[in-house]
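**Q** Pulled the feature table from Swiss-Prot, pasting it below:
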type	residues	note
MUTAGEN	Lys86 to Ser	Reduces activity by 84%; when associated with S-88
MUTAGEN	Lys88 to Ser	Reduces activity by 84%; when associated with S-86
MUTAGEN	Asp202 to Ala	Abolishes affinity for S-adenosyl-L-methionine. Loss of activity
MUTAGEN	Asp227 to Ala	Strongly reduces affinity for S-adenosyl-L-methionine. Reduces activity by 87%
MUTAGEN	Asn268 to Ala	Reduces affinity for S-adenosyl-L-methionine. Reduces activity by 80%
Amino acid sequence: MSAFTPASEVLLRHSDDFEQSRILFAGDLQDDLPARLDTAASRAHTQQFHHWQVLSRQMGDNARFSLVATADDVADCDTLIYYWPKNKPEAQFQLMNLLSLLPVGTDIFVVGENRSGVRSAEQMLADYAPLNKVDSARRCGLYFGRLEKQPVFDAEKFWGEYSVDGLTVKTLPGVFSRDGLDVGSQLLLSTLTPHTKGKVLDVGCGAGVLSVAFARHSPKIRLTLCDVSAPAVEASRATLAANGVEGEVFASNVFSEVKGRFDMIISNPPFHDGMQTSLDAAQTLIRGAVRHLNSGGELRIVANAFLPYPDVLDETFGFHEVIAQTGRFKVYRAIMTRQAKKG
């Protein structure tokens, strides 16, 4: 997180305008500009645990991680700089939350890549903070307005749900596969053996569908779920509760908050961070799994067939198997043996 994103580079063109401002940074915070920009005061709120990790090291308690921002998170701020995410419902959840807390008269800046759909911010905020485009560079747009009316925000209205084979899946904006089970997860689920026992870790759990589907056929497994996303953590908790499944769910940057070892680690790892393609999380997952698997334990992941995971699996575990595949996806299995690097 040392190099600035294109969106931050656009903001830096206006850095003189922010020197006297008390700024709340929010949205898709993929670099540490909130900690480095010269301002009168800076706060940051994020729903992404890995972004909070970076910012909190430099900003301390002025960087906050949660699903819903509170009045304390925006205290004394007179300016919002919002980084538009690729997911419009996610932007609506976050902006309605933040604008319901900030005082009328707050300066509102929205910045984002054109391909992310940032221009739709104008319509979204038209009734609360009419926006005008004030800059365009690096294939990004920067919009400015002033808060004229606070929206009414009710987080409960953003919840959704769908059913998969009789299971109830609870979802929130920003959660992967919010509108239904994705093809990759379906393929991974098809490989899970009924009546499995032991401790299972679901990394990048999303809405929790892998775990509840696994638990239905293997009720004796002991589940732990983690994700970098606050909406995913809350959605997984709700999905487990809706299906009467027990499990521990918490925020973690891959294994950063995970303790202990498991008999099986399952994952449909992400390869996008915001608008950027990133293999870091999956490679960290594969390499770190050996420190969290019992002897004979198994890592089982699904990934797009074109992604270069076989080499990392072989380098880490000594070997791997492809146990299911389609034209687009492969399910990989690697076993913790003496060949595996112990990290």
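For all residues, glycine too, the Cβ spot is worked out from N, Cα and C.
Every position carries its original residue.
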**Q** Round to a whole number and give the Cα-to-Cα distance in Å for the pair Asp227 (mutagenesis position) and Lys88 (mutagenesis position).
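**A** Here the two Cα atoms are 20 Å apart.
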**Q** Which has the fewest other CB atoms in a 10 Å radius around its CB: Asp202, Asp227, the listed mutagenesis positions?
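**A** Comparing Cβ neighbours within 10 Å for the mutagenesis positions Asp202, Asp227, Asp202 has the fewest.
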**Q** Under 8 Å Cβ to Cβ from Lys88 (mutagenesis position), same chain, six or more residues apart: give me those in sequence order, or none if nothing qualifies.
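**A** In sequence order, the residues whose Cβ lies under 8 Å from that of Lys88 (mutagenesis position) (at least 6 apart) are Gly117, Ser120, Met124.
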**Q** For Asn268 (mutagenesis position), write down the residues of its own chain that are at least 6 apart in sequence and whose Cβ falls under 8 Å from its Cβ; none is a fine answer.
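**A** Set apart from Asn268 (mutagenesis position) by at least 6 residues yet with Cβ under 8 Å, we have Phe176, Asp182, Gly184, Ser185, Leu188, Gly204, Gly206, Leu210, Ile301, Val302, Ala303.
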**Q** From the Cα of Lys86 (mutagenesis position) across to the Cα of Asp202 (mutagenesis position), what is the distance in angstrom?
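**A** Just about 25 Å between their Cα atoms.
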**Q** Name the secondary structure element type, per DSSP in three states, that contains Lys88 (mutagenesis position).
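**A** DSSP assigns Lys88 (mutagenesis position) to helix.
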**Q** Tell me, by DSSP, whether Asn268 (mutagenesis position) is helix, strand or coil?
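**A** DSSP assigns Asn268 (mutagenesis position) to coil.
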